[in-house]
Structure formats: C-alpha cells, structure tokens
Amino acid sequence: MRGTQGAQEMKPELWPEPKPTSENLTSRGSGSYEKVLPSIPAACHTSSSSVCPRRKPRPRPQPRSRSRGGRGLKAPPPPPAKPPPPPPAPPPPPLPKQRSVAWRNSRRRSRPGPRPQTRKSYSSDHGSSRDSDGSENSLLEVGSNKGPTGCCHVESFKVAKNWQRNLRMIYQRFIWSGTPETRKRKAKSCICQICSTHKNRLHSCLSCVFFGCFTDKHIHIHAETTQHNLAVDLCHGVIYCFMCRDYVYDKDIEKIAKETKEKILGLLSSPTGDASYQQLMASEVEENQLTCESKDQETSLVKPKKKRRKKTMYYTVGFRGLINLGNTCFMNCIVQVLTHIPLLKEFFLSNKHKCMMTSPSLCLVCEMSLLFQAMYSGNQSPHIPYKLLHLIWIHAEHLAGYRQQDAQEFLIAILDVLHRHSRDDGIDQEGNSNCCNCIIDHIFTGSLQSDLTCQVCHGVSTTIDPCWDISLDLPGPYTPGRASSSTSSRDGQKPRVISLTDCLKWFTRPEDLGSSAKIKCSQCQSYQESTKQLTMKKLPIVACFHLKRFEHLGKQRRKINSFISFPLELDMTPFLASTKESIMKGQPLTECVPSENKYSLFAVINHHGTLESGHYTSFVRQEKDQWFSCDDAVVTKATMEELLNSEGYLLFYHRQDIEKE
C-alpha cells in the first residue's frame, strides 16, 4: 500500500470526507479557521506543502468557497484595510516681497505695446522751447516708424529737427571738455538729478536735459517714464538705446563726435587757446536753447559740489587690453589692428551682417561682431577672447593648439574664414556669385599682375591674381641674389638705411628666370627664357606689407633683424601696372599724384626675440598723431619716436581718401 504503484491505483473517491467538527478545524487567529484533513497514507499526499507548495490564490472582487467540489466551509471575508493617512497640507505660499515704486515702474512694461507714429519729447516741466528764430517747437521730435536697418530708434532720432545742433552742443559742453574752465563747469553741472552724484557712469538724455546714473538705473527710470530711448555716455561719448538694451553705433553720430572733437582740439592748440574756445561756447549758447541753467526745475544740476572728477582729453574708447591665453600674442596684435579699421568698425557696430549658417554659434563673423561690441563698450578691464580662439581652432586646424604661431599666417587665416562666412553679405549687384563683394574683399583685396616676357619674340603673357598682403624680401646676406646689397659699405662710407620703398622697388623689378626655368611662350609656341615682373594692378583700401624676417635655408632657420625704415605716408604710383605701361609707351608721368594712390601708416606689428622664442606687440593709430602700444593686456600711449624706431614685421597702410571720409 505504500508503494508508488499502489498509490497510483488508488482513487480519491474511496476515502470518505469527514464532516467538519471542532476537532478538525484549526484556529488561524482573528476568528478564521482552516480545515484539517484526516491522516492518510503518505503516498496520497501529493499536494502536501512539503512536496508542492500551495499556490497563492488570485485576488478576486468577492471571496469564494475554498472547499473541493462545493464541500467545506466558506472562509470569512478578510478584515477591511485601513485607509492611508491623508497627505499633509501644503505650507501656505510666502507673502510677496514688497518692492519699491521705482522697481515696479521699471518692470511694469515687459512688452511694449503699439506706439504712435510720432511723438514729442518735452523737458521735465513739460514746457516748450523756442529756437533762435522764435518758432515754437519741442526740443526733439521723434518718429518711431523710421529706420529699417540698424537701430531704428537712432534713425527715428535723426528725423527730429535740429538734432545735429543739439547733439553737437552736448559733445562740446559735456564730453569734449578741454580746458580747466570747461572741466570745472562739467564737474558742477554733470551730476545725477536723482542721487546728486557723478560716479556711477553718468549718462545724458538726448531728448531733454536730464542726467542720470547708469549703474543705479536712474537714467533707465527716466527713459521708462518719458519714453526717451537714447542717452549718451558722458565719459566716452557712446550712445545707449534703452529699447535695444545695448550701445549702438551710427555713422552720422560718430562723424559729429569726431568733427566736434577735432574742432575743439584745434582751437585749444591755437595761440589764443582758451579764448577761442570760450568764444565758441558763447556762440553756441546763443544759438541753442539747450542749457542746464534754462529751467528752474533743473537748477539742482548746477549746484557746486566739493568733489569733482577729472576728465582726460584723450578719447581712448576701443583700446582695450586682451588676455594672453597661452602663446596667443600673435592673435591679440592682429585683433587690435582689425578692430580699429574704420570700415570694419562701421560694419560690425552697425549690425550689417546677416548670418546664414545653420549654427550661428560657429559663425566667426557673428563672434567678431560681439568682439567689436566688447572692445567699444567702454569697459577698461582686459577682454578674454577665448571664443574667438576656439572658432579659429575649428575653422583653421593648422593653428589649433597652444604652440607659437606666426602673426602673418594668422592674419591670412582669419581673413579667409571671415571671407567664407560673410559671402552672403555682399554679393555683386548684377547677381554674379563668382564676384564676391564682402566686407573683407572690399577692404583687403588687391590684385597682383604678373608679366612673363619672352626673350625671343618679346611676347607678354599676363596673369592677375588677388592678394590680401604683399610679402617683401629684405636686403642682406641671407636674401638670394643680394650679394651687392645697398647695405654694404663702399670706400669706408656708412651703409645706407634700407626703406620700405627700396623693398617695393626690389619686389617690382624685372627678374630673369634663367635657362633652368624656361616657359612655353604663348606666341612663338616654344620654350624660351623669359623675364618676370610683378606690379600692382589694383590697390586695396588697407594695404598690408609683410617683411620676410624669417628664413629657412636648408637646415638653417634664422631671423633677419635688419632695420627697415618705413614712412608715415606712402605713394604707390611707381609700383602700379598702369605706370609701367605708361613708361613702356613713352608717355610722360603726371606730377600730381592721384589721391587713391596715397596711403597713411595705420598700424605696425613687431616681433621681439628669436625664431624659436618670441613675442608680438603692435602699434595702432587712433587719430592723426595719436599712437598706442598694445602688449596683450597692457595698452599705453606711444610716441612717434618709439613707433619709427621699431623693427617692423607687418605694416598696415590705409588709403587717405577713404580714411578722411
């Protein structure tokens, strides 16, 4: 009976089901019971918990009988589960912080609503001013629907009547203060109308007589309440737009500022000096009604103060030091030169670039726009050009890394990237996409004409190539073919100093190519000896001359430290292709030099040290006779003697006729 075979032949129906009694029910706590089966053979307990554990019943909506075949007791329902405790009540919201009335007024209009096409800006007492002819009108009348490009608010400001005269008066009285008397008057009058101080970047409203602090937002509150959008920085003379929330650049305003400063400095340098300046100010006051003493409500502006600031007469906005990020002096000196080219300055500060790249963060022209804004922001702390360096590494991989690089190589690389990223800004008007007229080509691109003359038939083959700079060989024992250099002394005489003009003459001389470099003539169709001559077919606006001071002859590498003199003014007429053609035709040369061939020295980049270990610095001209020395983060005023005695590696000349415009 205990064997496996006997257990398989047994039938469960032969075992009678005992009736439930109190003996075969086992208590399981909480009043629930479980039926206990009678003792049966071990072979029949195939469903015992020791052999096969009982499956856990699936949860159902209602409990059913747990007996087999409808026999047995129903299990009582389980006790109801306790409901979860309610979540804690959230803490009450903090009370709103009480703000000042000025703060609420400055944040009230987050999105400007529709504005009228024209509006009139009045002075603080809402009175009207009269011109010198007696006609009554507002101080400035602004039309907000003008100006499609650049800052539309500046364009609207220029629509107003007498805006040039009023702006010129502000520059004369409050910005270009050249004499002790004018500086004294400025220290007394130019104070904040709200806090009565002059230390927090004082700005003057261009639409009325109001001075306010920029740091403490007093000028912002005035602009918010009066809708006067433009103000001028009294320290640097730059214009701030409250609608654009940035400093803006305008060519017409810049011209007025420059003319006013030149006029004042010219009067101060005259023999009469202060008297001429005072006479000018008196005449301007008679013609204009824009004066701090004209209104009773603004008499607080002219109260004398014990403390007053000192104002230097040199205008140095734009000259800002650049941090050296690790052997990046070659980049810093090129950036200082590029940011002071007048046409580039006008282009980038006027926001004329239209980025067409899918990733504007990789556009070098967009980064240069931000760099120009940082250089002309008036901030005197050195700028960190890390983003510019990163983009150069991306687009010019041969310059990646913190190794020492060549400044001339970096100049060509950055001009090439700027040219590629700004092609959409200046396509030729005729629709020829092959003829690029971008800002880089417009300023730097010239053309070299190469003439190959056959020695047999005298046929000339001409090739014209564009160029961004001109590399000039230096005289000396390291230059091929210079054994009889003009630097050698003869008969005990002192050697003559080589100039930039001598290098240009050597560059444009006819060169015999020799028998080892025979070229097939296009006319006689035979390989013959020929001569080669380079001339300038087209002159650029900014001419860059590269003095080749680094030479590699076999395994030898050396730097040529020969002194090369360079003039402040340069005439490029003798080196033009048209001049050569006139000489060959026997035509007389005119004594009058065309204005487009005259150049003025604009910047000089110097290399100090050896070929293996060196450093780059630059001299940059701001005005006619004002030169500054830029050595990474240090910018100082330089003398003409320091400039002309420098060694010279890259020389930048600007066309005089365009520079004067």
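Each residue, glycine too, has its Cβ placed from N, Cα and C.
Taken from Swiss-Prot, the feature active site, proton acceptor covers HIS615. In the three-state DSSP assignment, the secondary structure recorded for HIS615 (mutagenesis position) is strand. Long-range C-beta contacts of HIS615 (mutagenesis position), restricted to its own chain and to partners at least six residues apart, with a cutoff below 8 Å, comprise CYS329, HIS607, HIS608, GLY609.
The Cβ of CYS241 (Zn(2+) 1 binding site) lies under 8 Å from the Cβ of CYS151, HIS153, VAL154, ASN229, LEU230, TYR247, VAL248, each of which sits 6+ residues away along the same chain. Taken from Swiss-Prot, the feature Zn(2+) 1 binding site applies to CYS151, HIS153, CYS241, CYS244, supported by sequence analysis.
According to Swiss-Prot, the feature Zn(2+) 3 binding site maps to CYS205, CYS208, HIS222, HIS228. Note on CYS208 (Zn(2+) 3 binding site): other Cβ atoms within 10 Å of its Cβ, all shown chains, come to 21. DSSP assigns CYS208 (Zn(2+) 3 binding site) to coil in the three-state reduction, placing it in neither a helix nor a strand.
Per Swiss-Prot, domain 'USP' is recorded for 320-656. If you take every residue in the domain 'USP' (320-656) and average the pLDDT, you get 84.
DSSP assigns CYS329 (mutagenesis position) to a helical segment in the three-state reduction. Under its mutagenesis entries, Swiss-Prot includes CYS329 to Ser with the note: Abolishes ability to deubiquitinate histone H2A; when associated with R-615.
Record note (Swiss-Prot) on the mutagenesis of HIS615 to Arg: Abolishes ability to deubiquitinate histone H2A; when associated with S-329.
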HIS228 (Zn(2+) 3 binding site), number of other Cβ atoms within 10 Å: 22
Neighbours of CYS151, HIS153, CYS241, CYS244 excl. site residues, C-beta within 8 Å of centre, Zn(2+) 1: CYS152, VAL154, ASN229, LEU230, PHE242, MET243, ASP246, VAL248
Three-state secondary structure, CYS241 (Zn(2+) 1 binding site) (per DSSP): strand
Distance [Cα-Cα, Å, rounded] between HIS228 (Zn(2+) 3 binding site) and CYS244 (Zn(2+) 1 binding site): 12
Residues that sit under 8 angstroms from CYS205 (Zn(2+) 3 binding site) by C-beta distance, when 6+ apart in the chain: PHE211, GLY212, ILE219, HIS222, ALA223, THR226, HIS228, LEU230, ALA231
